[in-house]
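Before any comments, here is the structure.
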Amino acid sequence: MAQWNQLQQLDTRYLEQLHQLYSDSFPMELRQFLAPWIESQDWAFAASKESHATLVFHNLLGEIDQQYSRFLQESNVLYQHNLRRIKQFLQSRYLEKPMEIARIVARCLWEEGRLLQTAAAAAQQGGPASHPNAAVVTEKQQMLEQHLQDVRKKVQDLEQKMKVVENLQDDFDFNYKTLKSQSDLSELNGNNQSVTRQKMQQLEQMLTALDQLRRTIISDLASLLSAMEYVQKTLTDEELADWKRRQQIACIGGPPNICLDRLENWITSLAESQLQIRQQIKKLEELQQKVSYKGDPIVQHRPMLEERIVELFRNLMKSAFVVERQPCMPMHPDRPLVIKTGVQFTNKVRLLVKFPELNYQLKIKVCIDKDSGDVAALRGSRKFNILGTNTKVMNMEESNNGSLSAEFKHLTLREQRCGNGGRANCDASLIVTEELHLITFETEVYHQGLKIDLETHSLPVVVISNICQMPNAWASILWYNMLTNNPKNVNFFTKPPIGTWDQVAEVLSWQFSSTTKRGLSIEQLTTLAEKLLGPGVNYSGCQITWAKFCKENMAGKGFSFWVWLDNIIDLVKKYILALWNEGYIMGFISKERERAILSTKPPGTFLLRFSESSKEGGITFTWVEKDISGKTQIQSVEPYTKQQLNNMSFAEIIMGYKIMDATNILVSPLVYLYPDIPKEEAFGKYCRPESQEHQEPTDPGSTAPYLKTKFICVTPTTCSSTLDLPMSPRTLDSLMQFPGEGADSSAGNQFETLTFDMELTSECASSPM
């Protein structure tokens, strides 16, 4: 199998790393379009030989032209546009340096191979690799590591120069004092001054050399601080910011965030280098106190250099204090950032500067809405107190990887009650599930004479008082983290921004893929788009308001889109997870599409879809049959809800479902799961096998056992549309009488089912129904 095809089948955590490999330098779209050709070329050889690189690059442009022609024939305007843009970019950037693109592609292919090896090793071990995310290093990260190595080398070089200048200064100081004492003695004895003048000239030469070396060191220090500033900006403004954004995405069901260990190593390395430089700057002060002169560069520049390195170190320490694990209730691990009052929640903070001397030295304090103060009262938000163990000392022993961290496991929130029942302002415009609160972590660092105040915040949390508020609270968390990377915008919902369908579709798919093994397909998402936006051809870029997503009722329904979808998600997780993971549930499909795909199938073909009218979440099956005149009929059963699925699994309902005609003959209308999977093959393994054990008499002296029973779902119907079903009817030996008249099954071709407790003789009990 081609390498690219193998990569597409990897778990989500590996696909996230695959995405990080590609950038504008080598777009993933190009990798997708030309996968077989790209894998057939020797890019490593091209990266080392310019003539071959030029040939491969021109062949690449030719392959792009051929692919463009194919898209032209398919009238695929979007792909045509993207491919033309990619070709223009490649020509402008790599036409004069084809070895560079060869090196980039070779590196990507090599990293892909490593990723596949890591995934394969994890599969053989029956679990995830130790750190699968650590296997991929992007080109940008390679450059960052190179910059860090350069910084460390410059620090070492500077230390050597400092030793040289110290030795030179000691020589100068010794010679100067010796000459001074000799000069004093010569004046007393009246000796010749020519020797003294000669030694003075030597001292002047030494002082000139000392001054030049000092100026070189000052210049090197300034240059090194600039390099450190660049690396630090890359670490904090790019790498750490990217990690925080990925953490946001992971919180709302997106791909799992990568490990912090690599970032910790980088930041710790930079912090160590900064402290070394600070010691060198202090050493300059000592040298200045021993020897100084007019125009001394140390006097002029040392204070500014020291101020600069201290500021860099302070900022690095502040940025390195992060929330590694966001607030989450242990009973709801898939819905972090929603906290119920009175229920314990956990979170974890970490300092990415791993200095052993800081172990057990930093005491962390937790508070909520620290910066809000009276502002919260003005906007009507509730106020809370944090109960439980709200202080903890950071240490390296509790973490498996030895990181300097503190985990809070026993925190709870209690609302501060006001005179009007809890809310500071009864005129508040936001409902409680739109209120955002910040949990703050504070500590102080004392290190090498510096005192640094550290503070970090959780992502905004929603606090609920009843679990029934969870769906709307989770919708708020989704909307916030989907649309902003501002970690402190607690007023977000006073004027919530508009999202696009592309953003919403991705997040909706995550709600399934994060808790099951399957996300949503393009067709399923299109059906959801139609529910939200109405009929359309292309929903890409269409705007969706917060109110439409969560607050307004859908057309013709008494509930919002999100309430409906969230209940379906709950239905999937609790009742039909295995069937969803198998891909047996089509789920979201319009009735028009449903009719179109079933009408061409043989009678007995059925599909499973979610109910559009059930607020609490329901699932139904629709099948095709032919009436007595040969006309195709599409029938749907009344949706099954959570309450019904509590008593009987959906697989057993499908396997045992029957239609009863006017002559009391039972027929199974469900034969093939769309497109052509035999019902028994799909659902048989999820049904409980009937006991074959010998039944003992239940009454003393009795020789006959009780009859076994089995629950089945039956739809009574007076029509004769079931005559052409491929499954032959079977008359049961014993059948209970209907309780009342049959339900109306004619409205909307939707059948209502009745559940029967069927008595079976010992003979028929062992045979399938």
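Each residue, glycine too, has its Cβ placed from N, Cα and C.
The domain 'SH2' (580-670): residue composition by secondary structure is 22 helix, 29 strand, 40 coil, according to DSSP. As annotated by Swiss-Prot, domain 'SH2' applies to 580-670, with the evidence given as sequence analysis.
Here Swiss-Prot notes a mutagenesis experiment, Tyr706 to Phe, with the remark: Inhibits t/bra expression and mesoderm induction. Annotation note: Tyr706 (mutagenesis position) sits in a coil segment as assigned by DSSP. Residue density at Tyr706 (mutagenesis position): 13 other Cβ atoms are found within 10 A of its Cβ, drawing on all protein chains shown.
While the structure shown retains the original residue, Swiss-Prot records the mutagenesis experiment Ser728 to Ala with this note: Inhibits t/bra expression and mesoderm induction.
As a published mutagenesis entry, Ser728 to Glu appears in Swiss-Prot alongside the note: Induces t/bra expression; when associated with 662-CTC-664.
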